[in-house]
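J.: Here you go, one structure.
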Amino acid sequence: MTNLPEHQSSPTEQSSAEVKKIPTMIEGFDDISHGGLPQGRTTLVSGTSGTGKTLFAVQFLYNGITIFNEPGIFVTFEESPQDIIKNALSFGWNLQSLIDQGKLFILDASPDPDGQEVAGDFDLSALIERIQYAIRKYKATRVSIDSVTAVFQQYDAASVVRREIFRLAFRLKQLGVTTIMTTERVDEYGPVARFGVEEFVSDNVVILRNVLEGERRRRTVEILKLRGTTHMKGEYPFTINNGINIFPLGAMRLTQRSSNVRVSSGVKTLDEMCGGGFFKDSIILATGATGTGKTLLVSKFLETGCQQGERALLFAYEESRAQLSRNASSWGIDFEELERRGLLRIICAYPESAGLEDHLQIIKSEIADFKPSRVAIDSLSALARGVSNNAFRQFVIGVTGFAKQEEITGFFTNTTDQFMGSNSITESHISTITDTILLLQYVEIRGEMSRAINVFKMRGSWHDKGIREYVITEKGAEIRDSFRNFEGIISGTPTRISVDEKTELARIAKGMQDLESE
């Protein structure tokens with residue numbers, strides 16, 4: 001009987017016990033798979049061209065070697081070993097070093113470049129023996145085969161090829177190694193694989209997709225099945241930068257602590273309207289038409305944090321660094337000085353420069369590196385351009401969830417299309433994700449255009465219900481009294497209401513008495 005590593009069990013032992021899993025250490029995958037891939041079994045990784053199948057297979061082996069010291073075998077039917085080694089270097093993975101150490105072996109089964117015809121019946125016996133010999137020689141516990149589709153494309157007898165691939169999968173299972181087989185599919189949402197590959201590798205199936213949504217491509221991963229064990233259902237977005245990074249939004253737990261500590265918005269009157277300021281770990285959304293003063297509120301919020309010795313991080317998707325600094329300077333805020341002191345970091349990028357998942361990865365990386373107490377995004381609506389509502393909502397959940405996990409106060413802006421009035425807070429229904437909503441809008445009073453601000457929502461706290469006048473001066477934001485004697489301001493049709501003069505005079509007199517008593 002083949003000697004197996006101590007941490008593995010034989011196939012017969014596995015069948016009578018709970019299915020064990022080995023972690024892949026691919027970021028996010030072990031969360032959605034509830035621990036990794038079933039040990040000693042073959043997993044089919046299927047996807048169209050360019051979805052990241054080969055990368056998944058290489059990363060599975062690389063992490064096994066570098067993290068768990070588990071040797072691996074990579075069988076290639078498509079690319080040459082030299083190309084695989086070269087491509088891996090772009091992710092910082094030195095496969096040649098692992099090969100030299102005897103921890104990785106790349107078995108070259110790629111087609112003959114001279115294109116010689118194969119005579120006789122198709123038979124993988126020699127290849128199976130080579131793989132088996134390599135597994136025993138290197139004491140490998142992980143095997144990646146990329147890709148079985150290439151075998152079908154080289155030979156016409158699909159039924160014979162299926163039989164031989166089944167023999168290979170069965171032999172690998174006998175050896176107790178955990179295997180990944182990659183295969184091509186024609187459509188993103190069509191059959192699992194070409195040539196009926198899923199028929200013989202049906203225990204575990206993972207599907208990678210690269211779908212065009214709107215104007216951008218979006219990568220997702222779905223675990224179709226892991227036989228005999230649990231996993232999370234549905235598609236989860238991922239990016240490719242330093243390897244595959246999956247965002248397991250459904251695995252996020254609402255277990256973060258809630259703070260009663262208040263932080264200042266930078267505008268005294270707004271703090272009073274919010275019952276003493278924002279909660280430390282809350283998410284604030286300022287929403288309104290363009291020019292209503294959302295960026296000003298963000299700037300004051302960040303400046304106040306920096307003045308208290310806190311670090312602040314601003315992600316700007318509509319204005320350049322120079323423009324932000326110039327505008328802030330007109331309000332008496334020196335962003336450049338705050339950056340020189342290391343208290344503020346500004347990241348500017350066009351929304352179209354990357355996909356939503358890439359932006360999310362950048363945001364998380366910058367937060368992890370800079371460790372700010374306050375984070376602002378100006379604006380979310382810019383990132384929503386050209387993507388589906390579902391993808392955008394998942395992005396916002398990812399950002400807010402990470403901010404709460406790190407106990408960071410987040411301040412986001414959203415630009416509405418409607419110039420006057422408001423039918424909804426946001427078009428993408430993200431208002432339920434936030435803790436505090438500041439509604440900013442234009443109102444026409446006596447033939448003049450004014451701005452209005454209202455604390456529309458604030459979880460866990462009393463807040464002012466009034467609709468107040470919001471003025472932008474050279475000193476910044478100034479919030480004045482409510483629009484008295486007017487109704488219909490939020491709907492965009494303010495109407496003056498009649499006032500009982502006697503009652504109004506009594507109210508004014510009482511106000512004067514209160515001031516004198518103070």
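Quick reminder: no glycine exception, Cβ is built from N, Cα and C everywhere.
Keep in mind the model is a prediction, meaning the values are calculated, not measured.
Checked Swiss-Prot, it gives:
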BINDING   SER49, GLY50, THR51, GLY52, LYS53, THR54, LEU55, SER90, LYS225, LEU226, ARG227, THR229, HIS231  ATP 1 binding site
MUTAGEN   LYS53 to His  KM for ATP is 13 uM, reduced hexamerization. KM for ATP is 3.4 mM, very little hexamerization; when associated with H-294
ACT_SITE  GLU78  active site, proton acceptor in CI (KaiC 1)
MUTAGEN   ASP121 to Ala  No change in KaiB binding, slight decrease in SasA binding
BINDING   290-296, TRP331, ARG451, 457-459, SER461, HIS463, LYS465  ATP 2 binding site
MUTAGEN   LYS294 to His  KM for ATP is 3.6 uM, reduced hexamerization. KM for ATP is 3.4 mM, very little hexamerization; when associated with H-53
MUTAGEN   GLU318 to Gln  Inactivates the CII domain ATPase, KaiC hydrolyzes 16 ATP/day
ACT_SITE  GLU318  active site, proton acceptor in CII (KaiC 2)
MUTAGEN   SER431 to Asp  1.5-fold decrease in SasA autophosphorylation
MUTAGEN   THR432 to Asp  1.4-fold decrease in SasA autophosphorylation
J.: If you compare CA-to-CA distances from LYS225 (ATP 1 binding site) to each of the recorded positions GLU78, THR290, LYS294, LEU296, SER461, which comes out shortest?
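T.: The smallest Cα gap between LYS225 (ATP 1 binding site) and any of the recorded positions is with GLU78.
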J.: Tell me, by DSSP, whether LYS225 (ATP 1 binding site) is helix, strand or coil?
T.: strand
J.: Between ARG451 (ATP 2 binding site) and LYS53 (mutagenesis position), find the distance joining the two CA atoms and give it rounded to the nearest Å.
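T.: Per the Cα atoms, ARG451 (ATP 2 binding site) and LYS53 (mutagenesis position) stand 53 Å apart.
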J.: Please work out which residue of THR51, THR290, SER431, THR432, SER461 has the most C-beta neighbours within 10 angstroms of its C-beta, and give that one of the recorded positions.
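T.: By the 10 Å Cβ neighbour count, THR51 comes out on top.
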J.: At a 10 Å cut-off from the C-beta of LYS53 (mutagenesis position), count the other C-beta atoms across all protein chains.
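T.: Result for LYS53 (mutagenesis position): 26 neighbouring Cβ atoms inside 10 Å.
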J.: Inside 10 Å of the Cβ of the residue listed as 'active site, proton acceptor in CI (KaiC 1)', count up the other Cβ atoms and send me the figure.
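T.: I get 18 for this one.
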J.: Three states by DSSP: which one describes MET458 (ATP 2 binding site)?
T.: strand
J.: Given the binding-site residues LYS225, ARG451, LYS465, which one is most crowded in terms of C-beta atoms within 10 angstroms?
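T.: Neighbour-count leader: ARG451.
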J.: Give me the CA-CA distance between HIS231 (ATP 1 binding site) and SER461 (ATP 2 binding site), in Å, as a whole number.
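T.: About 38 Å separates the two Cα atoms.
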J.: Where the distance is taken from Cα to Cα, which of the recorded positions LYS53, THR290, THR292, SER431, SER461 turns out closest to GLU78 (active site, proton acceptor in CI (KaiC 1))?
T.: LYS53
J.: Assuming the binding residues for ATP 1 are exactly those in the record, SER49, GLY50, THR51, GLY52, LYS53, THR54, LEU55, SER90, LYS225, LEU226, ARG227, THR229, HIS231, what is the maximum CA-CA distance in angstrom, rounded?
T.: 35
